[in-house]
Every structure is written in structure tokens, then in C-alpha cells.
Amino acid sequence: MNPQIRNPMKAMYPGTFYFQFKNLWEANDRNETWLCFTVEGIKRRSVVSWKTGVFRNQVDSETHCHAERCFLSWFCDDILSPNTKYQVTWYTSWSPCPDCAGEVAEFLARHSNVNLTIFTARLYYFQYPCYQEGLRSLSQEGVAVEIMDYEDFKYCWENFVYNDNEPFKPWKGLKTNFRLLKRRLRESLQ
């Protein structure tokens, strides 16, 4: 897809996680999307491969690629096989923009052997109809789009953050913002 795309990172630093994934209702100055992923390859009902990693937007002048496109490029070039079923799970700091949502939906329509679940910390420009339509297009392709809850943040902390064995420390407002965002997502998907 795009030869300039970097390979995924293994993890991110704690400060990056707390800044980028905090589920604020209004998240000013968070201009990047971070995407943590797991990929399970399944053959004959057994998990045959397991990949994890982290992508972020590449905003240099050569690639200018959103995190979702970085993942798709890497996945298509290095992982995807027509003889394997895949369960892919994303944990994202922002929900996809309309262009990325459309590209992911088109990819899934062409690859029925790939199932995708997206857990997102925040909804990107959820008040605009085209962003809502992007999320609906993903849902129509069978993608489960969910808002990250405490357990999802904790999972990310334990699996995608250089945490030095420190426990996840939830921030004030996590549960309240989760409920507000979950309701807003439900409204957007109708």
C-alpha cells in the first residue's frame, strides 16, 4: 500500500497514554490518533498467530498517513493471507475520520476473512453528520464500534504502555465521560 509506513511500535510512554487516551468530552491539543491493536490469526478454530503493537499518525510531508491507514498498510503488506481468518481489535484515542472510516469499510467489504472491533476513547467531531455517517458505514460492514471503559483503558495500560509494572490510575471523570460518549455513539449509529 505505502512503502514509507513505519512498522508498529511495541508500546508508548505513560505520559503519552494519559494525554492521548484521556476520554475528555472536549480534548483540545490532541491532534494525533494513537491506535493500539491486537491481531489474532485463526485457522481450524485455533489461534495461530498473535500480533500486537501501536501506530500513530504519520504527519511528515512524504507520508501524511492517519493511524488507521498506517495499520491497513502494515497489515496488508506483512500479515494478510486469504487462507486465514483474522480477529482484529483496535483501541484508538479518536474514532476514525470519515475518509478513514470509508477506507476501512471498503477494506472489510473486500476481505470477508477479517473481523474488526474498535474501542475508542473519544468521538472525533461527532456533531458533524459526515463523521456520524463514517461510523455508520463501519457498523454496516460488521464492525463493533464501542467507547472505551475502565477495563479497556486498563487493558491498554497493561499491554501497550511502558508502565514499569505500575497499576493503571484512572482519571477523574472517566466513568461520567464514558457514559456521555457511549450515549452519543449510540445516537450517532442510529
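Using the three backbone atoms N, Cα and C, a Cβ is placed for every residue, glycine included.
As annotated by Swiss-Prot, domain 'CMP/dCMP-type deaminase' applies to 29-138.
In the structure as shown, the Cβ atom of C100 (Zn(2+) binding site) sits within 10 Å of 22 other Cβ atoms. The annotation Zn(2+) binding site is assigned in Swiss-Prot to H66, C97, C100.
Residues or ranges marked as active site, proton donor in Swiss-Prot (evidence: sequence analysis): E68. Within 10 Å of the C-beta atom of E68 (active site, proton donor) sit 25 other C-beta atoms, taking all shown protein chains into account.
Experimental mutagenesis at this site is recorded by Swiss-Prot as C76 to K, annotated: Resistant to HIV-1 Vif and reduces Vif binding. Around C76 (mutagenesis position), taking its Cβ as the centre, 13 other Cβ atoms fall within 10 Å, counting all chains.
A sphere of 10 angstroms centred on the C-beta of Y86 (mutagenesis position) encloses 19 other C-beta atoms. For the published mutagenesis Y86 to A, Swiss-Prot gives the following note: Resistant to HIV-1 Vif and abolishes Vif binding.
F107 (mutagenesis position) carries a helical DSSP state (H, G or I). For the mutagenesis result F107 to D, the note given in Swiss-Prot is Resistant to HIV-1 Vif and abolishes Vif binding.
The Cβ of P129 (mutagenesis position) lies under 8 Å from no Cβ of any same-chain residue at least six residues away in sequence. Quoted from Swiss-Prot for the published mutagenesis P129 to A: No effect on Vif binding.
Spacing of E68 (active site, proton donor) relative to C100 (Zn(2+) binding site) is 6 Å (Cα to Cα, whole number). Counting every protein chain shown, the Cβ of H66 (Zn(2+) binding site) has 22 other Cβ atoms within 10 Å. Separating the Cα atoms of C97 (Zn(2+) binding site) and F107 (mutagenesis position) is a whole-number distance of 15 Å. Reduced to three states, the DSSP call for C97 (Zn(2+) binding site) is coil. C97 (Zn(2+) binding site): 17 other CB atoms within 10 A of its CB, across all protein chains.
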